[in-house]
Every structure is written in C-alpha cells, then in structure tokens.
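**Q** Sending over a structure as structure tokens; questions will come in a sec.
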Amino acid sequence: MASPEERLLDELNNVIVSFLCDSGSLEVERCSGAHVFSRGSSQPLCTVKLRHGQIYHLEFVYKFLAFKLKNCNYPSSPVFVISNNGLATTLRCFLHEPSGLRSGQSGPCLGLSTDVDLPKNSIIMLGQDDFIKFKSPLVFPAELDLLKSMVVCRAYITEHRTTMQFLVFQAANAQKASRVMDMISDMSQQLSRSGQVEDTGARVTGGGGPRPGVTHSGCLGDSHVRGRGGWDLDNFSEAETEDEASYAPWRDKDSWSESEAAPWKKELVRHPIRRHRTRETRRMRGSHSRVEHVPPETRETVVGGAWRYSWRATPYLARVLAVTAVALLLMFLRWT
C-alpha cells in the first residue's frame with residue numbers, strides 16, 4: 001500500500017501532466033522518494049521536456065500545486081526552473097527552492113520578461129511572486145486574479161536559438177474561465193463519496209487492502225489528460241471540450257477531499273449558488289402557496305354533521321351565464 005508521501009507525489013505529478021499543456025503528450029520524467037521533500041535538495045518533483053511552438057500554462061499549474069501543498073501544511077512554496085543544457089530545454093518542478101541556483105552555480109539566472117533568450121547553461125527561475133510582478137505592468141490591478149488573467153509560456157526552440165516568450169491571457173467571460181475550478185470541485189465531491197463507500201467496504205471485510213475481485217486503476221503515467229474546461233492555444237476562456245474521454249486525473253485517484261476544494265468552490269461559484277438558492281426559494285414558496293389555495297378535490301362536504309353536495313359551476317357554464325346577463329341588460333336598456 002502506498003504511503004501518504006507517495007500518494008501526494010502522484011497527485012502533484014498528475015496535476016502537471018493534466019494541465020501544463022493542451023496539445024500533445026508530455027515527456028515527463030517523474031521522481032519519487034522522500035528526498036524530494038528535503039529542503040535544499042536538488043531533486044525535482046518531475047522534469048518536463050519542452051517542445052517548440054507549445055504553450056504551457058505555468059501560472060495555473062503553479063497555483064494548483066501551491067494550493068495542494070498549502071492544504072498539506074507544507075512549509076515552502078514550489079519553484080519552477082526552465083533550463084537549457086545545450087541538448088534539451090526542460091522545465092523542472094521543485095517543491096522548494098534548490099540551494100545554489102540564485103548564486104549562479106548552475107549558470108546565469110535570468111529574470112521573467114516578455115521575451116527571454118535562453119542561452120546554453122542558463123536558467124529561468126519562477127517563484128511565488130514572479131507571476132504577479134510580471135502581470136502588474138500589463139493588466140489592471142483588478143485583473144491580477146488567476147480567473148481574469150493567466151501567465152503562459154510559449155517555447156521557441158531551434159538549433160540556433162532558444163527563446164521563452166511569456167504572455168498574459170485574459171478571459172472575456174469569467175464564468176467560462178471558472179469552469180475548470182467548477183470541474184475540480186465536482187470531481188472532489190464524487191471522490192469523497194466514493195472514498196466513503198470504499199472505507200465502509202474495507203471495514204466490513206476487516207482490512208484496508210484491496211479486496212478480491214476489485215480492480216483499481218493506476219496512475220495516468222505520462223499520458224496527457226485534458227479537462228473539460230481546458231484552455232485553447234489562442235484564448236483559454238473560449239475552449240470547451242465536451243467529449244466523454246476527457247477525464248481529470250483525480251477521477252480514478254483518491255487525491256482531492258471536499259475540504260481541499262471548498263475554498264475554491266466558495267470563491268468561484270458564489271453567484272451560481274445564490275441563483276440556485278433563489279430558484280429553490282421560489283419553488284418552495286410556489287408549492288406552499290399552491291398547497292394553501294388549492295380547492296378541495298372532492299365534491300362532497302360535511303357541514304354541521306350533515307352531508308351537503310358541493311356544487312361548483314364549470315367554466316363554460318359561467319361564461320354562458322355571463323353572456324346571458326349581458327344580453328338581458330342590453331334588452332332592458334333598449335326597451336327603456
């Protein structure tokens with residue numbers, strides 16, 4: 001049975017594989033072991049080989065990893081390092097800042113800008129505040145939130161030059177941009193319910209291991225998984241993939257709990273929840289009023305212990321009586 005540290009590493013790797021890039025599969029080299037959590041260690045969580053012309057959602061993946069680590073009470077924030085060793089350009093994801101990177105031991109450390117030429121043996125290090133500092137001169141302060149603007153990286157890798165272009169994507173509609181978070185919250189609720197069922201079954205059988213006859217799906221490996229609210233290359237807010245084959249990595253893995261997704265759900269679907277409550281209130285009020293004012297269905301009533309037939313005029317008879325009364329009134333006025 002996997003330890004909690006191994007399960008957390010699998011969850012973080014699945015987040016990177018699923019949301020880092022939209023098109024194509026990623027070449028990911030995963031690392032495992034408790035030394036990944038050691039402070040100052042040079043062992044990354046995973047290493048992703050960057051390809052020419054691809055767009056990578058760096059800020060979204062970074063915020064996702066930071067959110068999960070914060071819920072696990074991890075003391076430090078993740079660090080992304082883009083490096084060029086002359087043979088390949090890679091993105092290394094660390095759970096903390098490795099020692100010696102800023103001092104230049106691994107090569108010159110370049111800052112984040114719109115176009116960054118990445119020569120051989122140079123690196124670009126992205127920390128907790130680098131995305132906000134990069135977006136601040138480009139967008140309004142109200143648009144610094146992840147749902148309104150997102151920093152992405154487009155890689156230009158050729159034989160003679162390697163350039164990283166950092167862009168800010170903005171969503172024309174915040175509701176479309178929040179569908180990814182909505183999907184995450186829905187998946188977490190499904191997993192919480194399925195986890196409770198599995199725990200109940202394990203207690204009944206008397207053990208916590210896998211039960212005979214029940215198969216559990218494994219990790220996603222290096223395959224690319226795209227969420228239903230994933231972003232397009234040109235406009236991440238307009239992309240909507242509705243095919244049933246697009247799964248989230250935690251659909252088959254017990255990775256998210258309801259408490260982890262609660263802050264995101266509360267922030268992102270506040271207005272839809274309010275509208276849902278309004279509809280529920282109106283429905284309850286309407287049903288209550290109908291119950292109060294619905295006439296009796298039976299045509300028999302009991303008054304004072306005596307039976308009395310309840311006569312009610314049909315709609316067409318009421319119309320006939322009204323027309324007759326109007327005709328008699330006109331005749332009376334004509335004769336007078």
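Quick reminder: no glycine exception, Cβ is built from N, Cα and C everywhere.
What you see is the original sequence, not a version with the noted changes.
Listed in Swiss-Prot is the mutagenesis experiment GLN43 to Ala, annotated as follows: 88% loss of budding ability. Listed in Swiss-Prot is the mutagenesis experiment LEU87 to Trp, annotated as follows: No effect on budding ability. While the structure shown retains the original residue, Swiss-Prot records the mutagenesis experiment ASN121 to Gln with this note: 45% loss of budding ability.
Describe each of these features in terms of where it is and what it packs against.
**A** Under 8 Å, Cβ to Cβ, and six or more positions away along its own chain, GLN43 (mutagenesis position) finds CYS31, GLY33, HIS35, VAL36.
Around the Cβ of LEU87 (mutagenesis position), the same chain contributes no residue under 8 angstroms that is 6 or more positions distant in sequence.
Within the same chain, residues at least six positions away from ASN121 (mutagenesis position) with a Cβ under 8 Å of its Cβ are ASN84, ASN85, GLY86, SER106, GLY107, PRO108.
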**Q** Look up GLN43 (mutagenesis position) in the DSSP assignment and report helix, strand or coil.
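**A** Its secondary structure by DSSP: coil.
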